[in-house]
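First comes the structure, then the notes that go with it.
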Amino acid sequence: MNTRFLLLLCCLSFTTFSQPFDAIKQPNRSEEEVTQLAEDFKDWSKASNGWRYSFITANEKEAVEDFSISGYQTANDYLRATDTSTWGVAGADARQYIRTVKSALNKLPKYKGTAYRGTWVKLSLLNKLEEGDVLVEPAFTSTSTLPEVAKRFSVVHPNSPQRLKRVLFEVKINQGGHTIAGLSEYSKEAEVLFAPNAHFRITQIERTSNHTYIGVETVKASAVKNTQKYNLYSGEEVEASFWHSLVCT
């Protein structure tokens with residue numbers, strides 16, 4: 001079997017037989033190994049393009065490429081905004097861009113397996129989270145199949161007046177994840193992207209003084225009933241009427 005393919009299998013099944021959070025707690029592998037694994041994931045992504053990919057447009061490809069560079073900032077700012085009425089023309093442009101990226105995702109390979117995300121979360125939200133709660137991200141959610149990449153995104157504390165804490169997510173992806181590694185300008189990130197409004201059910205939480213480790217699994221919105229649900233960005237409890245107002249149309 002090809003050595004590079006073996007490395008890719010190792011990457012994709014890093015935590016198959018390990019305890020929760022083992023992979024993300026391990027010392028980082030060498031930069032050379034991480035780069036090679038990312039390259040292998042990029043190759044796998046390209047090889048996994050199905051019939052839907054034949055319908056992807058040049059505009060959609062460009063939108064995904066731009067998303068990984070800077071487009072994510074405008075798109076996610078708009079999706080997370082509580083009031084978009086002041087955006088004017090920029091709001092219309094943002095909505096069109098979001099629709100284009102979402103359309104592209106539906107034509108890119110699906111990924112099922114484990115991925116990771118490093119970020120900062122409001123301490124007020126973390127303090128009330130319990131196993132079984134559902135986190136809803138109104139914006140696009142970026143993850144990586146490489147824990148080393150995920151950890152890089154939680155190194156620098158954001159400039160925010162809110163009290164934040166570093167969080168490392170281990171994500172069991174059952175549905176909703178699409179690899180953009182074959183198109184992304186930052187293909188070394190082995191990125192798996194979720195469209196807005198992704199739902200993640202908490203399966204495990206481990207709190208330490210420096211980090212909070214959270215294990216989640218993807219769930220369909222329709223499957224979430226009688227469960228505490230929080231907006232991952234704002235920390236607010238999500239009500240049904242409020243949630244529908246977040247959907248980008």
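Cβ from N, Cα, C; glycine included.
Residues or ranges marked as domain 'TR mART core' in Swiss-Prot: 31-223.
According to Swiss-Prot, the feature active site maps to Arg117 (among others), an assignment based on sequence analysis. All chains included, 26 other C-beta atoms sit within 10 angstroms of the C-beta of Arg117 (active site).
The active site annotation in Swiss-Prot covers Ser142 (among others). Taking Cβ-Cβ distances under 8 Å and a sequence separation of 6 or more, the neighbours of Ser142 (active site) in its chain are Tyr72, Arg117, Glu191, Val192, Leu193, Phe194.
Under its mutagenesis entries, Swiss-Prot includes Glu189 to Ala with the note: Restores 20% growth in yeast. Counting only residues at least six positions away in the same chain, the Cβ atoms of Ala38, Ser68, Ser144, Leu146, Val149, Ala181 sit under 8 Å from the Cβ of Glu189 (mutagenesis position).
Taking the Cβ of Glu191 (mutagenesis position) as centre and 10 Å as the limit, one finds 28 other Cβ atoms among all the protein chains shown. Experimental mutagenesis at this site is recorded by Swiss-Prot as Glu191 to Ala, annotated: Restores 40% growth in yeast.
In the three-state DSSP classification, Glu191 (mutagenesis position) falls within a strand. Annotation comment: Swiss-Prot describes Glu191 (among others) as active site, evidence class sequence analysis.
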